[in-house]
Amino acid sequence: MASSASKTNIGVFTNPQHDLWISEASPSLESVQKGEELKEGEVTVAVRSTGICGSDVHFWKHGCIGPMIVECDHVLGHESAGEVIAVHPSVKSIKVGDRVAIEPQVICNACEPCLTGRYNGCERVDFLSTPPVPGLLRRYVNHPAVWCHKIGNMSYENGAMLEPLSVALAGLQRAGVRLGDPVLICGAGPIGLITMLCAKAAGACPLVITDIDEGRLKFAKEICPEVVTHKVERLSAEESAKKIVESFGGIEPAVALECTGVESSIAAAIWAVKFGGKVFVIGVGKNEIQIPFMRASVREVDLQFQYRYCNTWPRAIRLVENGLVDLTRLVTHRFPLEDALKAFETASDPKTGAIKVQIQSLE
């Protein structure tokens, strides 16, 4: 099906030399207008809002995350929402004009993780923005309709925030946070802050959030007055844990949701949780770290990890639509697509105080 697109498709690229630039991107305007490249089951989305993730900055600045390496010109971005402007005739569930959030992964539907409902472990997944799969920081993208979730009248800004919300939801679900659980959140970056809001919505109490940045802790208190903030000091993991427990009023947390991936933070969380407690690592860290093994052993601490998310988007949409999780204040900076380079400079500079930077192409 053809579309009425009128602007050249542009995208935000990086490369192994750590350059960052805006250039024409695929699919071309002519292709979008004629619907030539739409495959069976696909729709064309005019991307309206895309959040900059820490991984986007990392791919730009460092060229890799673990084994995922930028080896050629590469389009960034995977936190997006937009408007459907064309649909393949085979698509019946979505129509032109629908507002959608894009789940940025395409799975094989044939491997063991896919067939058992844990498709985030798909052995042949194409995860958008993870090299070599191009990302969503483009004006137009073609994407399978099944991974385009209708958001109704939700703002595109909130629609783009559903991706990091899905990360937090996956963590809370697997960590098993229960009503009344004392919960520690390590890290007050975007994922930590959203995890905090989700833990509050799940009935966790008391809540303590840690960070090295007083500005981010202040922001956490503003959006969640119930939370107790704890500034991380240069102490041993054991001493840090004692200070954290003091912030809980002497209660040892049942669950620590670790959102930094930093070795010292993970170690402090292991020292802090109660006997039989759980440390659930949402953050991404180094290939190898040291942990206080015997502390975890003699206290029967469960240590779990997370890789992306699965089956979270419908739940995330319901949470936002019904006001249980308010993401609006997390977007602190907005830039038009044409000023994407300024957006990345803002997102990568701690001095700006940015929480979530979004690149928008609103028409």
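Note that the numbers count up from 1, one per residue, in the order the chain is shown.
For all residues, glycine too, the Cβ spot is worked out from N, Cα and C.
If you look up Swiss-Prot, you'll see CYS53, HIS78, GLU79, GLU163 marked as Zn(2+) 1 binding site, on the strength of experimental evidence. Counted within 10 Å of its Cβ, the other Cβ atoms near CYS53 (Zn(2+) 1 binding site) come to 23, all protein chains included.
What Swiss-Prot says about the mutagenesis result for PHE59 to Ala, Ser or Tyr is this: No effect. In the three-state DSSP scheme, PHE59 (mutagenesis position) falls into the helix class.
When secondary structure is read from DSSP and collapsed to three states, CYS114 (Zn(2+) 2 binding site) falls in the helix class. Annotated Zn(2+) 2 binding site per Swiss-Prot: CYS108, CYS111, CYS114, CYS122, in sequence order.
Within the same chain, residues at least 6 positions away in sequence whose Cβ sits under 8 Å from that of ASP211 (NAD(+) binding site) are GLY187, ALA188, GLY189, GLY192, LEU217, ALA220, THR229, LYS231, VAL232. Residues or ranges marked as NAD(+) binding site by Swiss-Prot on the basis of experimental evidence: PRO190, ILE191, ASP211, ARG216, ILE282, GLN306, TYR307, ARG308.
SER348 (mutagenesis position): 18 other CB atoms within 10 A of its CB, across all protein chains. The note that Swiss-Prot attaches to the published mutagenesis SER348 to Thr is: Alters cofactor specificity from NAD to NADP; when associated with 211-SR-212.
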If you count other Cβ atoms within 10 Å of each one's Cβ, which of the binding-site residues HIS78, ARG216, ARG308 has the most?
HIS78
When you tally the Cβ atoms that lie within 10 Å of each candidate's Cβ, which of the binding-site residues (GLU79, GLU163) has the highest tally?
GLU79
Among the recorded positions listed here, PHE59, TYR307, which has the most company in the form of other Cβ atoms within 10 Å of its Cβ?
PHE59
Work through the recorded positions one by one (PHE59, GLU163, ARG216, SER348) and name whichever has its CA nearest to the CA of CYS108 (Zn(2+) 2 binding site).
GLU163
Within 10 Å of the Cβ of CYS122 (Zn(2+) 2 binding site), how many other Cβ atoms can you find? Include all protein chains, please.
22
